Structures are given as structure tokens and as C-alpha cells.
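Asks: Pasting the relevant annotations from Swiss-Prot:
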type: DOMAIN; residues: 945-1109; note: domain 'SUN'
type: MUTAGEN; residues: P91 to S; note: In e1411; defective nuclear migration in hyp7 hypodermal precursor cells. Does not affect unc-83 localization to the nuclear membrane in embryos. May reduce interaction with lmn-1. Reduces number of viable progeny following incubation with the DNA cross-linking agent cisplatin
type: MUTAGEN; residues: D932 to N; note: In n323; defective nuclear migration and anchoring in hyp7 hypodermal precursor cells. No defects in localization to the nuclear envelope, however unc-83 localization to the nuclear envelope is abolished
type: MUTAGEN; residues: R984 to K; note: In n371; defects in nuclear migration and anchoring in hyp7 hypodermal precursor cells. No defects in localization to the nuclear envelope, however unc-83 localization to the nuclear envelope is abolished
type: MUTAGEN; residues: S988 to F; note: In sa61; defects in nuclear migration and anchoring in hyp7 hypodermal precursor cells. No defects in localization to the nuclear envelope, however unc-83 localization to the nuclear envelope is abolished
type: MUTAGEN; residues: C994 to Y; note: In e1410; defects in nuclear migration and anchoring in hyp7 hypodermal precursor cells. Defective male pronuclear migration in one-cell embryos following fertilization. Reduced number of viable progeny following incubation with the DNA cross-linking agent cisplatin
type: MUTAGEN; residues: G1002 to D; note: In n321 and n399; defects in nuclear migration and anchoring in hyp7 hypodermal precursor cells. No defects in localization to the nuclear envelope, however unc-83 localization to the nuclear envelope is abolished. Reduced number of viable progeny following incubation with the DNA cross-linking agent cisplatin
Amino acid sequence: MAPATEADNNFDTHEWKSEFASTRSGRNSPNIFAKVRRKLLLTPPVRNARSPRLTEEELDALTGDLPYATNYTYAYSKIYDPSLPDHWEVPNLGGTTSGSLSEQEHWSAASLSRQLLYILRFPVYLVLHVITYILEAFYHVIKITSFTIWDYLLYLVKLAKTRYYAYQDHRRRTALIRNRQEPFSTKAARSIRRFFEILVYVVLTPYRMLTRSNNGVEQYQYRSIKDQLENERASRMTTRSQTLERSRKFDGLSKSPARRAAPAFVKTSTITRITAKVFSSSPFGEGTSENITPTVVTTRTVKQRSVTPRFRQTRATREAITRALDTPELEIDTPLSTYGLRSRGLSHLNTPEPTFDIGHAAATSTPLFPQETYNYQYEEATGNKIKTAFTWLGYLILFPFFAARHVWYTFYDYGKSAYMKLTNYQQAPMETIHVRDINEPAPSSSDVHDAVGVSWRIRIADFLSSFVATIVEAHQVVFAMFKGGIVETVSYFGGLFAGLTDKKSSKFSWCQILGLLLALLFAIFLLGFLTSDNTAIRVKEITKDKNASKKSEGSLPAVPIWISAANHVKHYTWMVKEFVVDIAFDTYNYGKSTIGRLGTTPRYAWDLIASGCGAVGNGLKSVLSSSFRFIDFCAGKLFYYGSDGFLSANKSIGTFFNGCYETLYNGCTAIVGHTKSFIYNASNAVYNFFSTIFAGLLNFSTSSQNSILSLLKSFGTGITNIFYNFIYAPIAGVFNFAGDNYMYFFNEVAAVFGKVYNSVVSVLKTVINWILFLIAYPFSLCTRAWIRISQYAPEDVVQVIPIPQAITPTPDVERIVEEPLRKVTDVEDEELVIIPAPAPKPIPVPAPTPAPVIIHQTNVVETVDKDAIIKEVTEKLRAELSAQFQQELSAKFEQNYNTIIEQLKMENTNIQYDKNHLEAIIRQMIYEYDTDKTGKVDYALESSGGAVVSTRCSETYKSYTRLEKFWDIPIYYFHYSPRVVIQRNSKSLFPGECWCFKESRGYIAVELSHFIDVSSISYEHIGSEVAPEGNRSSAPKGVLVWAYKQIDDLNSRVLIGDYTYDLDGPPLQFFLAKHKPDFPVKFVELEVTSNYGAPFTCLYRLRVHGKVVQV
């Protein structure tokens, strides 16, 4: 091979950079058939053929002198640059030398569908297992309870039947004796005794049933699925062991039948298993002169091999261990000699007994050696009924604890298993064990004999038997090979499509399918090649040729000699072909692993092989050229002194050989070149073919997933529509109907209760009046009697008191001095203070005391009080003067007030606002905004007593945008009711918090909180600043406001006014009452007649203002 140049060692100038990287790193870059070797969710995915094309900047960044080394790059790939040579990817050296390139992993495009499927199905499987375990735990309790109750009922029925039959028998027996009657005391005692006896039986029956068989709750002990699988596996292994024991005979060993028992745990002497492989490399089988070295087998038990942790030992598992005879943790049969009963006095004899290993196949038994270990004996177990009863009681009390324990271990088991799958945890391999093949012949008895003490007859028999065994073994190997191939193929298919829990199948990818297709194509090609010449046809043709070539005596052959020779050549050619096929077949069997690796060789590796062949051809060329030159030189020297004829002949021969060499070299070079081109084109064609298949499968998978998703989406939409139309809509309609008409029902109920209340009050009033009359009537009688008695009292003379005269003069009104009105200069205080004038006081005039005047001469003397008369006259005069004064003062005040207001309006234009004044104005505006933006009472507000009583024929507009959910489960669509129009949810209005009705005409009737005299109505809509895109076309335009005595009395309604809401005005607009009704208003209706163009109309906030009227 030609030496490598300096350019080949330079990465930048190397022609095939992938070859350079793989040569320097020791690792080949993978191709599209490489398996995924990265851990799920731990490393980022790599770029693949469907990744977006890299830009020039990215290419420069990936292939330039980076300060760090990247793990992979697709910069030098034919996917992005078809002019580059055929290679896949190149690791970036990051500006370092090639010597620092360490061995690293490369990842090819991988499908994560398998891992995604496992992640999606794992929570479902986990939940199903947990539910199954909980149901199984409850099932055990229910099963115990149901069977116990059923047995208890059957026992009661049986007890009743027994008692009834005894009673009938007793009655029949006593009826035979005439005139014999038992005393009453005997009958009563018997009845009492039977009653208590039945009562005791009924109470103690459950206890007797539970303790009858002396079985505790261990018979219902919960076992996981893994325990069940272990038991099934142990059972299968035991069956194999027993079958092998019955089918094999061992000379000199005990043939006692196996026996099953429940022995006690005793320490004694027993044996250790020793196995040996009986396969021999000798073509004549195992010779007697060769010594077999036994191999001591130490295997882990099923419980120790398990990846996931086992449940804690219970009494049932300990009893199972106690019952084991051959393996302490498995329940299998053992011959009688291992019992303590037979080995009690014979332990020194070391009698070997056959025992079999529990593995994937049965092991061959060889002479055994004693070892100190555990053995078992029979022992009858006695139970304790009281302990059993307490065990049951504790189990029933602590059942939640047991259930929680099962649930915990279930989560722990499957959680650890999932963690191992996600992290690609590889468990430790099992210990090696020498096992015997299923078709392997059993060892003969001569294997254990000494070669010196065997006669020559036995040796010949052994030789013949071993020779026959070798032939049989050869056939068995061939058939086992075919069987193994079939089993591996089936296992491979099963791992691809059914091995959902196998760790190897968790790395499933489309690359395996492509590899499988390649293997199938190769198998079809091989099958066609092997079956090209049918054996029967070939034999028939050979027989025909032989018959045709026969000739009779004294006659010429029927077939010419050259045809017969051609047939023989054909026959021997076929034999050579069959020999070559056999060689290839054997090569495949013994080089299966090498061929398997070649099956996944990258495409560029074949180029490397071709280039290697070219390099070998170059070397061969140089070697042959040197050899011929050496021969030519030697021949020239040898025959130099020969004759010219010999020299010329030598030259001719040299020229001939040189020409042959040149011809051969040129032919080989052409063959190598054509072979290389053919392999390259064939690999490209195969690659393109499988790439097309892969793309088709990928597109089919994507379209299938999309179809399934669309089907599920359609199914979900249909379910949602069914739920809405048939479940939610009727329920919502009922609730809406109830919400819209609850006031009607409430009024009816209130009227009924009002009538009942009035009736009760009237009855109570009548009763109370009667009670008061009955109480007051005796007192009235006593009072009348007392008055009648007082008429007969003596008469007394009453002295007349003289009335003094008083003169009240007229008050001097002119003396009241009117103070000039002050000029108001303070703008913020516009109220005028009215100073009331003092009322005139009367001036008392002393008068002499006149003599009493006798008015009427009767039994009672009456007098006139002058002070009372003066006081009455004074009060009348004062009232008249006050009214006149108030009238004149009001006229004066109104005149001065108008004058001051005009002056203030003129002065306001020149007012300068200072800081305090502005602060006062701002506070006034904040106060007005805080009082519902109006500073007036809203009698339609729901929180103060207002209510929406009707919407007439208005149909609510539903947007189906507010979906209510419960635990992320959609329940129903929420929409605002008409009540939101008179509610104050916040100080500001937000888009959507309104009641919308269809089209542009609608009604809303409101019951006010009080009877009022309506002065104005205000309506507020959202501003254009908060509306989306400033669109407020759903605002009302023309409105009518009506007043009702009763909401259903259309004849009494009065139009307060018709108004237009100006969309260009402020959001809150006031409308003064144009017509005031002549009755106190309790019901107000807003009728919208038009809007600003939307297919629906929205109402945000309605207010009604006025003054309360006492009714």
C-alpha cells in the first residue's frame, strides 16, 4: 500500500472528512439504520433529514475554528450539498488538532414514537393496576363476608329444620301415649332452655365457623401480579423437573417416588447440586478416558433475580418456605432419601440422590457431595382458636392499613420499573449455569466407570454408541439451527409488534423495520438460489442420461461421447455448486455475528472497502511488476551468455508475459472500477428505494394519526353538542324560566301569605278587643256607681277670682332695622344666610284690681280671666305680622339674590384659581364620582331593593364564550342576565359585563325600591376608549321610558319621555322627565327602539332618580 501523504493527515485538506473522523476517533459515523443509543429526555434530539436547511452562517459556525468541540454536525452532508462525497456527518474538532479527538457517540435520526407511546400508556396502566388492587382488596373482604353470611344463613335454616323435625318427632312420640300431659313448669323450662340455646347458637356460630378449620386471614392474603407470575414460573419449573426425573434412569441411584408434605424446619445434612456439560468437541462423543470436571452451580433464586422489590414476608410465605424440600424458596418435590427419616442413621454413607436445578432448562445430575444445610421433617401442626379469632379481629380492624400498604407497594413497584425503563437501567446478569439441551442424549452409565476396569466389548459398544450419537447430534444441531432461526424470527416479530413491556422493544424505531425488510429480501434471494435446481428433476435428468448412454453389446453408444462428457461436466459442476453452497451455509452458521454486523455497515464503508481493494490492487500491481522484473533480470543474466536464439526466445517469452501481465492488470483494474461503480449505484438505488418506503410509511403514520385525531375531535364535538342540546340547554332553560318568572310566583305566594296574615291579625284584634272589654267592663260599672254616689255630696261655694285687665299695644314694625346684605365675594360659598328678625314682644301695663263681677248666680260662681283673653289676641296679632314680614322679606331676598348672582357671573371670568381652590374642586369631583358618578339616589339599584320583573318578549343573545368548568371539566356556557343592568359590580364598566338581546328592539321592566316622583333617568354605556377598536355599535339609540302602576296594567302606563342616546357624547347621559305621572311610580320600563347597527343590543347601567313619595 502506498504510504499516506501529509495531506491525508490534515483535516482541512482531506477529501472524505467522515473517513478522516472515523479513522481518528475509532468510531464510525452512523447511518440511517443505526439504532437510538441515547437516553430518553436526558439529551436533546439530533438533526435529521427533515430538519430545516442550515444557512451559510450556520455552516461557517459549525465548521469553523470554534473555541469548543461539538458532538455532531450535518454541515458536510449530501442532504444539504449534493456535490460533496457520500458521507453522513463529521464531528467538529473545534479548532483543535486531530490527535485530541476522543472517542464519542454519534446519533442518527431517531423516532420517539415508541418512547412517547410508553409515556402515554404508563399512567393509564398504573391507574388501572391501582384500581384493580384496591378492588381486589375489597373483594377479599366482601368475599369473606358474603360466604360467611351465606354459611350462617344455611346453618340457621338447617338448625330450624332440625328443631322442627325434633319437635314433630317429639309430638308424634308423645301423642302415642294417651292422657299423658307434662306439667306446665316442665314445658316452660324446656321453652326457656331452647330459646337461650338458639340464642347462643346464633351468637357463637360465626366464631365457630371461623375457628372450625383453624385458618386465619392468611388464606385471603393479597398477592401481587409479580407473586403470581413467580408462582406460575416455579410451577412450570417443578413440572419440568418431575418430567425429567420420570423420563431418565440413573444407575445406582434411588428410584423412590417423590412425596409432598408439610415438614418442620430442622437443620440436618443434605447435598449440593453439581452439574456438568456433556457436550464434547470430539467427533466421536465423550470418551471414557477423558475426565469430566464437575462444575458447582450457584444460582440466585427467583426472589433474588427480580428487578423490582418484593413484598415483605408474611406468615403464608414463611410457611411456604418451611414446606420447601429441594430449594428453600420454592415448593417442589424431593425424593424420600432427603427426609430426615431415611437419612437419620445413614448420613455417613453419603448416598448420592438426584436433584435438578431450577433454571431455563433441566441440568444433568452427577455424583453429589454432602454439605451442611437445612432439611425438614414431618410435624403435625396444632392451632389455637383464640389466636385465630384475634387474628380475624385484627385483620378487620387494620384493613385500611393493609389496603394502604398494597397501594403503596404497587406505586413503588411500577414507579421503580418506569424509572428503570426511562433511564435504560440494565440489571446485573444472572450467574452462568451449564444446562443440557432438550435434544441432548442422557449420559450413559459408562461415564462413571473407570477406563481400566472396562472390557474391550464395552469399549467397542461405547465407541459405536458415541459414533452414532455424534451422527444424531449433527442432525440435531442442524434441526436445532432451523428451529432456533424460526424461534428468533418469531421472537423478533413478537418484540416488534407485541412486546410492549420488553426493554429491547422500547427502542423500537422504523430502522428495525427497514432492517427486517432487508433481511426478508436477502432470505428470498437465498431461497431462490438454493431452490433453483430441483432435486427430483436433477435426479431424473441424471438417470435419463445414464439410461441414454447405455449401449447394447456389439453396438455403438446411443449418446455421443462429447454429450456424455458434457453431462458429466454438468453433474460435477452442480456438485461444486452444492459444495460452495454448503460452505456458504456453514460460514453463515459460524459467522452469524460477523454477517449481522455487515448487514448494518454504513454505505460509505463499502466505499472504503472498494478503495481498499483498489489499494490492494495497486500493491499487487507493484509486487507483480517487481517479481516479473526480477525474473526477467535473472533470466537475462542466466541466459546472457546463451545463444542469440535462446536470448531472443527469452525476450519473446518475457514480452509475452509482460503483455499478459499488462492485460491482466488492465482487466482487473477495469473489473474493480466497474464493481465499485455497480456497488455504489446499487447502494444508492437500495437507499433511495428504502428512503421512499420510509417516507411513505412516515406519511401514512402521520395521516393515520391526523385521521384518528380528527375522528376523536369530531367525536368530542358531537358529545359536547349532545350534552349541550339535550342536557345543558333544557336545564338552563328551566333555570332561566325560573329566574325570569320567580317574581310572579313570589307575588302570588306573597299575596296568599298577606291574606293569611290579615285574617290572623283581624282575628287576633277581635280576640284582644273582647278580652279588653271583659276586663274593662267591671271597672266601668264601678266608675258609674261612684259618680252616682257623688251626686249626693254637699254643695260648696266657690269664690270668683277677679280677672286683671291687660293692654297689649301694637308692636312697632318700623323699629325693625333691616341690615344691608353683604356682598358675597367668596365663590365657593354661594349660600345666603338669612338672619331672622326678632318678633315683637307685648309691653305689660299695670292695672288696678277691680272688684269681682258676678256673672251668673247659681250654685257655682263663674269668673272671666282677662289674662287669657289678652294672650289670645296677642297671638293672633303676632301671626298676622309674622306672615306679612316673611312675605316682604322673601321678596327682598329674591331681588338681592338675583343681583348677587349676576354680579358673581361677571366676576367669575376674572377669578384666578389657586392651589387650595383647585384641591377643593378636585375633592368635589371625587366625591361626586364616589357617589355613583351622579351624586343622586338610584332607586333602581338592585342592592337597595330594586328588581328586574320582566323583559317582555326580548330574547337573550348568547355568545357561547364563557365556558364554566368544574375540575377542568366543561359544564355549561355562562351569560349575563338582565339583572346586571341594575347592579353595581364595580365603579367602572368593562366590555362584556352587560345584558344583550337579539336585534335592535327590546324591553326591560324594573321595580323600584320606593314609590317616587320621577325626576330624571340616566343611562351609562362603555366608553370608546375601552371598547375593542372603539366599536360601540351595540349601544342603544332610541329609547322610551314608561311608568306603570302595575307592571301588567298597560292601560295605566304613562310615557315619561322618548330620548336618544348620543354615541358621541359622554358615556353617562341624563334624561329629564318630560311628563310626570299623576301617581307615585313604583314600576319603570325602558323600551329600546333602535341601536347603531349591530345585530344585537347591549345594556350596561340604568339609573332612575327622583324624590320619595309617602303612600
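First residue shown is number 1, and so on along the chain.
Every residue gets a Cβ built from N, Cα and C, even glycine.
None of the noted substitutions appears here; every position holds its original residue.
Surface or core, plus neighbours and distances: that's what I need for these features.
Replies: Within 10 Å of the C-beta of R984 (mutagenesis position) there are 14 other C-beta atoms, taking all protein chains into account.
Sequence-distant contacts of S988 (mutagenesis position), defined as residues of its own chain at least six apart whose C-beta falls under 8 angstroms from its C-beta, are absent.
According to DSSP, C994 (mutagenesis position) sits in a coil region rather than a helix or strand. Close to C994 (mutagenesis position) in the fold, though at least 6 residues off in sequence, lie Y976, V980, V981, C1098, L1099, Y1100, each with a CB less than 8 Å from its CB.
Listed in sequence order, T951, R952, S954, E1087, V1088, T1097, L1099 are the same-chain residues six or more apart from G1002 (mutagenesis position) with CB atoms under 8 A from its CB.
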Asks: Within the domain 'SUN' (945-1109), what mean pLDDT does the predicted structure show?
Replies: 88
Asks: Three-state secondary structure of S988 (mutagenesis position) from DSSP?
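Replies: DSSP assigns S988 (mutagenesis position) to coil.
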